[in-house]
Amino acid sequence: MESAADRLARAAAQGRVHDVRALLEAGVSPNAPNSFGRTPIQVMMMGNVHVAALLLNYGADSNCEDPTTFSRPVHDAAREGFLDTLVVLHGSGARLDVRDAWGRLPLDLAQERGHQDIVRYLRSAGCSLCSAGWSLCTAGNVAQTDGHSFSSSTPRALELRGQSQEQS
């Protein structure tokens, strides 16, 4: 027999708002992991902002981390281009400054996929590419962040910039 946590995760993954609401109202925890160890907010249909809002209103952890990839729901929303869901997650306390297992921020993922609306939102929320340190930055990221394009002189400029920041 399928557990309540599995039913809630499946309903969230399929974007079935009515079923998600019914299960939450019946007392199923929005943070209970399914049989694969994932919570409903981790497996929800990212494009259904109503499911996200409902789970969050019932106390889902907007910062839950995937134990394998270290990604969080904001990484998924940014990568897949779901601005409305990202806004709801952020409004519920989701951190935008966390990196996944490959060192990528949600902003990096949105930039890689060309989701400029998400890039604009994340920048307006105070995010910047490579905000956690130079070791994980690419030269192109830093050049773009500063409003420049990448050129053959960029690596030397980055080296000098990094040295001046270390001395500060």
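Glycine too: its Cβ is placed from the backbone N, Cα and C atoms.
Unsubstituted: the structure retains its original residues.
While the structure shown retains the original residue, Swiss-Prot records the natural variant VAL74 to Met with this note: In plasmacytoma cell lines. On its own chain, VAL74 (variant position) has SER62, LEU86, LEU89, HIS90, ALA94, ARG95, LEU96, VAL98, PRO106 as residues at least 6 apart in sequence with a Cβ closer than 8 Å to its own Cβ.
As a natural variant entry, HIS75 to Tyr appears in Swiss-Prot alongside the note: In plasmacytoma cell lines. In this view, HIS75 (variant position) is surrounded by 25 other Cβ atoms within 10 Å of its Cβ, with every protein chain counted.
HIS90 (variant position) is surrounded by 18 other CB atoms, counting those within 10 A of its CB over all protein chains shown. As a natural variant entry, HIS90 to Arg appears in Swiss-Prot alongside the note: In plasmacytoma cell lines.
Swiss-Prot gives this note for the natural variant HIS90 to Gln: In strain: BALB/cJ, C57BL/6J and MOLF/Ei. In the three-state DSSP scheme, HIS90 (variant position) is classed as helix.
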In three-state DSSP terms, HIS75 (variant position) is classed as helix
